[in-house]
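Some notes on the structure that comes next.
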Amino acid sequence: MLRGRSLSVTSLGGLPVWEAERLPVEDLLLFEVSWEVTNKVGGICTVIQTKAKTTADEWGENYFLIGPYFEHNMKTQVEQCEPTNDAVRKAVDAMNKHGCQVHFGRWLIEGSPYVVLFDISSSAWNLDRWKGDFWEACGVGIPHHDREANDMLIFGSLTAWFLKEVTDHADGKHVIAQFHEWQAGTGLILSRARKLPIATVFTTHATLLGRYLCAANIDFYNQLDKFDIDKEAGERQIYHRYCMERASVHCAHVFTTVSEITAIEAEHMLKRKPDVVTPNGLNVKKFSAVHEFQNLHAMYKARIQDFVRGHFYGHLDFDLEKTLFLFIAGRYEFSNKGADIFLESLSRLNFLLRMHKSNVTVVVFFIMPAKTNNFNVETLKGQAVRKQLWDTVHCLKEKFGKKLYDGLLRGEIPDMNSILDRDDLTIMKRAIFSTQRQSLPPVTTHNMIDDSTDPILSTIRRIGLFNNRADRVKVILHPEFLSSTSPLLPMDYEEFVRGCHLGVFPSYYEPWGYTPAECTVMGIPSVTTNLSGFGCFVQEHVADPTAYGIYIVDRRFRSPDDSCNQLTQFLYGFCKQSRRQRIIQRNRTERLSDLLDWRYLGRYYQHARHLTLSRAFPDKFHLEPTSPPTTDGFKYPRPSSVPPSPSGSQASSPQCSDAEDEEDEDERYDEEEEAERDRLNIKSPFSLNHFPKGKKKLHGEYKN
């Protein structure tokens, strides 16, 4: 979104319309450059993958992605083909003739965009020469021992070389190149230093130094204007990377960030105010299960319940129908991802549930990849015991059913004692004995390499959440990404999320936050913070986020202890909801997915391209300055109906409502009517100038 200007999601009612002149894409070439093209490392791959269809629909054959070549990724994700564009074909051929290995094909994702992949290893012999070129271009030296930075220099040099070959054969077509993150920034710096006729955009999804500082328990956001940036980068031995990032920012015609909170950070860390904020979206169609997401929730919840039965065998004294599944997922950044405050809140939640003698049990999953040796033997044994018991029950059921069937055919009601013989009783007793357990259920599914120093396990030991019988909160650390081929929890991430009740992401540093956004489009409530880009985005668009299943923890203006208490209250309030209240909340959450669709948020990228063309080629392209529409904007309103039983949604609800809610059935609730009201109300994006100044924290408050 343009700074100080309200762009809109025009297909939603109640929004001011931004009339943008369509770009002549048939006379343009668009390249997006990222280290995560066909190479998933973090969230940038999700951004590019989900946005690909929208961009490909707009640009057609003139849209290309540039990334690194890895043999495994090429075999499984890319279909090789010949370039149809003459300029691109000549550029690929020219580089291959000079000894580079350039691969071209279609990425096998929705939209099937073209990809150009460079083999870094085949060009490594040029490293010393390219280091000299880079030093002459911007005065930044790259240490020999930093292999990642050296790889980025090779990648950037190949990118700049390729773009030069393209512009030499473009036949009058103008070229736009968008570079994502500092890893791709070297190509931008070299392209500008060589004065290539290219309109450039640089997008930062997070600042290098910001991530480091936040991980050090520093009151980051309230001291942004006080940091000695060069000193901080030097102390962390990332000064050369910081210089590469900052040079990329200042060389670009247009600088964009993914959220307002990151825009503030970038202005202080990188010394340039972003021109456009480009919020991250999702391909909502990918996640939509038309009117069936409630049924999918029930189906995948049953699979999680199966895992829990095995994991807690011998201690399964809680009702699985009154058990809530919570989870946190992401990179293993203990403080940045909010795992520290989450664990402390779970300890307090456990105390509240026990004190109030609640019959609700909470099982919490930590899906955060870490270094492991192998699977935990106790965890594997639990799943084996569960499967064996299931097979035993099926065998007895068939035998019991046959005897019952024969008796009824004879016109007799069989004696129950005669149906089960001595062997059957012996089998059942052996099954019961097999479920006996002397030890507590493990808190981790794998054997950790650094068990004694692992932050999550160390905190679990401190707060005492060991999965005791008396605990109402149970904890399971799954230090590996989910996979449908896992012998423990054979589910993909999307299936797992749909089966859970609440995603909890109380991050301290989260430039955007895809995990709560993915929960939203799948109709799963989530917890986020006002320090995440997604949390700020929702606060500005939704009048009562909590009613729509998005709980926003204040981590900017409250002390860590107060934030922890607020999160505890959110979790405790969620535990007190009835089943039908949760069904209503999931319906409302799913409706917010309209806000996150790339079909709407993609227009901010469109504007960035307009802007960079007008700056790079002012004689050919002109962007008329437009003042903000005369409107105060709209918000998704507070829901007008409060009853906990949605009569209109019961057809798609897989479960019956709790008996204690029957007295509310006479209150009218029309799901479709409320949904239509909600879709007609939305607030336009806010201006950076209205962001409030934070409250100072006392020294040491962040060291929980």
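Here, residue 1 is simply the first one shown, and the rest follow in order.
Here the Cβ of each residue, glycine as well, is placed from N, Cα and C on the backbone.
Here the structure is a predicted model, which means the values were calculated and not measured.
Here is what Swiss-Prot records for this protein:
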type	residues	note
MUTAGEN	SER8 to Ala	Abolishes phosphorylation. No effect on the interaction with GYG1. Does not affect the result of other mutations; when associated with A-135; R-135; R-141; A-239; A-243; or R-243
BINDING	LYS40, ARG331, THR515	UDP binding site
MUTAGEN	TRP135 to Ala	No effect on the interaction with GYG1. No effect on the interaction with GYG1; when associated with A-8
MUTAGEN	TRP135 to Arg	Loss of interaction with GYG1. Loss of interaction with GYG1; when associated with A-8
MUTAGEN	GLY141 to Arg	Loss of interaction with GYG1. Loss of function. Loss of interaction with GYG1; when associated with A-8
BINDING	HIS205, ARG211, ARG331, GLU510, TRP512, GLY513	UDP-alpha-D-glucose binding site
MUTAGEN	TYR239 to Ala	Loss of interaction with GYG1. Loss of function. Loss of interaction with GYG1; when associated with A-8
MUTAGEN	CYS243 to Arg	Loss of interaction with GYG1. Loss of function. Loss of interaction with GYG1; when associated with A-8
MUTAGEN	CYS243 to Ala	No effect on the interaction with GYG1. Loss of interaction with GYG1; when associated with A-8
BINDING	HIS291, GLU292, GLN294, HIS297, LYS301, HIS501, ARG582, ARG586	alpha-D-glucose 6-phosphate binding site
MUTAGEN	GLU510 to Ala	Loss of catalytic activity
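Feature map: Swiss-Prot annotations on the structure.
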{"residue": "HIS205", "record": "UDP-alpha-D-glucose binding site", "CB count, 10 Å": "23"}
{"residue": "TYR239", "record": "mutagenesis position", "CB count, 10 Å": "19"}
{"residue": "CYS243", "record": "mutagenesis position", "CB count, 10 Å": "18"}
{"residue": "GLU292", "record": "alpha-D-glucose 6-phosphate binding site", "CB count, 10 Å": "12"}
{"residue": "GLN294", "record": "alpha-D-glucose 6-phosphate binding site", "CB count, 10 Å": "22"}
{"residue": "HIS297", "record": "alpha-D-glucose 6-phosphate binding site", "CB count, 10 Å": "25"}
{"residue": "HIS501", "record": "alpha-D-glucose 6-phosphate binding site", "CB count, 10 Å": "22"}
{"residue": "THR515", "record": "UDP binding site", "CB count, 10 Å": "26"}
{"residue": "ARG582", "record": "alpha-D-glucose 6-phosphate binding site", "CB count, 10 Å": "20"}
{"residue": "ARG586", "record": "alpha-D-glucose 6-phosphate binding site", "CB count, 10 Å": "22"}
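Cβ proximity to the UDP-alpha-D-glucose site centre (mean Cβ of HIS205, ARG211, ARG331, GLU510, TRP512, GLY513, cutoff 8 Å) flags the following additional same-chain residues: GLY42, GLY43, ALA206, SER507, TYR509, PRO511, TYR514, SER532, GLY533.
Spatial neighbours are here defined as Cα atoms within 10 angstroms of one another, and by that definition the neighbours of CYS243 (mutagenesis position) among the recorded positions LYS40, GLY141, GLU292, LYS301, TRP512 are GLY141. One way to see the shell of the UDP site is to take the Cβ centroid of LYS40, ARG331, THR515; the remaining same-chain residues with a Cβ within 8 Å of it are GLY42, GLY43, THR46, ALA329, GLY330, TYR514.
Nearest neighbour of THR515 (UDP binding site) by Cα distance, taken over the recorded positions TRP135, GLY141, HIS205, ARG211, ARG582: HIS205. Comparing local CB density within 10 A for the binding-site residues LYS40, ARG211, LYS301, ARG331, the maximum falls on LYS301. Spread of the UDP-alpha-D-glucose binding residues is 15 Å (greatest Cα-Cα distance among HIS205, ARG211, ARG331, GLU510, TRP512, GLY513). Rounded to a whole value, the Cα-Cα separation of HIS205 (UDP-alpha-D-glucose binding site) and LYS40 (UDP binding site) is 15 Å.
Each of the recorded positions GLY141, GLY513 was scored by other CB atoms within 10 A of its CB, and the lowest score goes to GLY141. Ranked by Cα separation from HIS501 (alpha-D-glucose 6-phosphate binding site), the recorded positions TRP135, GLY141, ARG211, ARG331, GLY513 are led by GLY513. In this structure, the recorded positions under consideration are TRP135, TRP512, and the one with the smallest number of other Cβ atoms within 10 Å of its Cβ is TRP135.
Note on proximity: of the binding-site residues GLU292, ARG331, ARG582, the one nearest GLU510 (mutagenesis position) is ARG331, by Cα distance. When the binding-site residues LYS40, GLN294, HIS297, ARG586 are compared by Cα distance to TRP512 (UDP-alpha-D-glucose binding site), the shortest distance belongs to LYS40.
Across the structure, LYS40 (UDP binding site) and ARG582 (alpha-D-glucose 6-phosphate binding site) are spaced 34 Å apart at their Cα atoms.
Packing around GLU510 (mutagenesis position) is summarised by its Cβ count: 30 other Cβ atoms lie within 10 angstroms of its Cβ, all protein chains included. HIS297 (alpha-D-glucose 6-phosphate binding site) and GLY513 (UDP-alpha-D-glucose binding site) have their C-alpha atoms 22 Å apart, to the nearest angstrom. Between ARG331 (UDP binding site) and GLY513 (UDP-alpha-D-glucose binding site), the C-alpha separation comes to 12 Å.
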